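*Asks:* According to Swiss-Prot, the protein carries these features:
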| type | residues | note |
| --- | --- | --- |
| DOMAIN | 7-124 | domain 'Response regulatory' |
| MUTAGEN | Asp58 to Gln | Decrease in activity |
| DOMAIN | 166-306 | domain 'Guanylate cyclase' |
| BINDING | Asp171, Asp215 | Mg(2+) binding site |
Amino acid sequence: MLQGHHRVMVVDDSPLACDFVKEGLEALGLGYEVMCFQDPYEALEQVGKVQPAIVLSDLDMPGIDGLELCWRLKESPSRQVPVIILTANDSEAERVKGLRAGADDYVNKSASMAELSARIESVMRRTSETERMRKLFARYTSDAVVEEILKSPDTVVLTGEKPEVTVLFADIRNFTGLAESLPPEQVVGVLNQVLGRLSDAVLTCGGTLDKFLGDGLMAVWGAPVHRTDDALRALQAAKMMMTAMVELRQAAQAEWAANERLGRPLVLELGIGINSGLAVAGNIGGSMRTEYTCIGDAVNVAARLCALAGPGEILAGERTRELVSHREMPFEDLPPVRLKGKQQPVPLYRVL
């Protein structure tokens with residue numbers, strides 16, 4: 001049973017029906033505060049101000065019926081508010097229409113207050129879990145990807161699956177020199193500022209921030225959600241990162257671009273490696289802690305390309321180049337390189 005104070009908005013053109021639901025729920029003593037609206041237009045105007053935990057709406061009302069009200073609520077900034085449709089018409093066709101309009105549940109008006117309360121609790125638990133998942137995913141991936149995950153969970157790449165992904169590793173060059181020359185709190189401030197801008201590029205381009213790696217990061221496109229332009233998105237993110245580094249250097253030059261101890265200018269640069277290929281995606285770790293990540297040869301190659309990249313350089317693997325060859329993304333062919341763990345030289349390309 002849910003505990004605490006829960007504000008319920010009841011929308012019904014019948015004053016008697018509104019009062020019946022209000023008195024019945026409040027009499028249960030479960031912490032419900034019920035606010036009644038007989039005009040659905042007024043309910044739409046006030047939902048942002050009232051901020052209900054849930055909306056109970058009659059199906060048949062003049063002007064806007066319950067389905068239209070539900071649809072408008074789901075299209076508004078209050079779209080996260082769950083909606084239960086109350087009706088005397090409990091036909092399968094009406095239930096289907098209600099659920100397609102976005103209703104979270106469909107309850108017959110003849111149901112007892114105990115059943116209605118149980119339905120409210122069930123919907124609110126699901127909504128709470130969805131919101132928890134939204135906040136969790138939002139720390140690592142873009143809002144658009146979060147909404148896609150929540151809307152179509154069947155499209156999510158789960159543990160043990162092997163999708164084609166594009167992996168990006170970015171590493172800050174010259175950071176060790178900076179760390180040795182500035183106070184620790186200033187070093188942390190600089191690192192957070194840089195990684196914040198790099199993370200923004202990942203999220204803006206629809207990627208998933210896999211992990212921070214000291215003075216760098218790993219990002220993935222293609223898991224947990226696959227898109228046909230994942231490789232292009234990763235390359236666009238890499239270019240945004242390089243632009244961000246230029247802007248950061250210009251904006252903070254007086255603070256951290258000059259290092260008197262070294263007697264020469266200290267310039268932070270970025271090296272980036274990108275590679276595409278099959279990888280195992282899923283929760284990796286032990287019983288105490290796990291994380292959703294990707295592992296495999298494609299990931300290892302991306303990391304080694306990052307290590308090879310010079311300051312201000314973006315290196316990409318062959319599969320990444322193939323995936324965007326039909327788009328306007330200029331590459332420069334470089335001599336193949338030998339990488340640890342690979343028997344044959346690996347084709348290499350510089351992103352221009």
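Even glycines carry a Cβ here, placed using N, Cα and C.
Just the original residues are modelled here, none of the noted substitutions.
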*Asks:* Highest CB neighbour count within 10 A among the recorded positions Asp58, Asp171, Asp215?
*Replies:* Asp58
*Asks:* Please give the average pLDDT for the domain 'Response regulatory' (7-124) in this predicted model.
*Replies:* 88
*Asks:* Could you break down the residues of the domain 'Response regulatory' (7-124) into DSSP helix, strand and coil, giving a count for each?
*Replies:* 55 helix, 25 strand, 38 coil
*Asks:* With DSSP as the reference, give the number of residues of the domain 'Guanylate cyclase' (166-306) in helix, strand and coil.
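*Replies:* DSSP classes over the domain 'Guanylate cyclase' (166-306) add up to 64 helix, 45 strand, 32 coil.
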*Asks:* Could you give the Cα-Cα distance between Asp215 (Mg(2+) binding site) and Asp58 (mutagenesis position), in whole Å?
*Replies:* 56
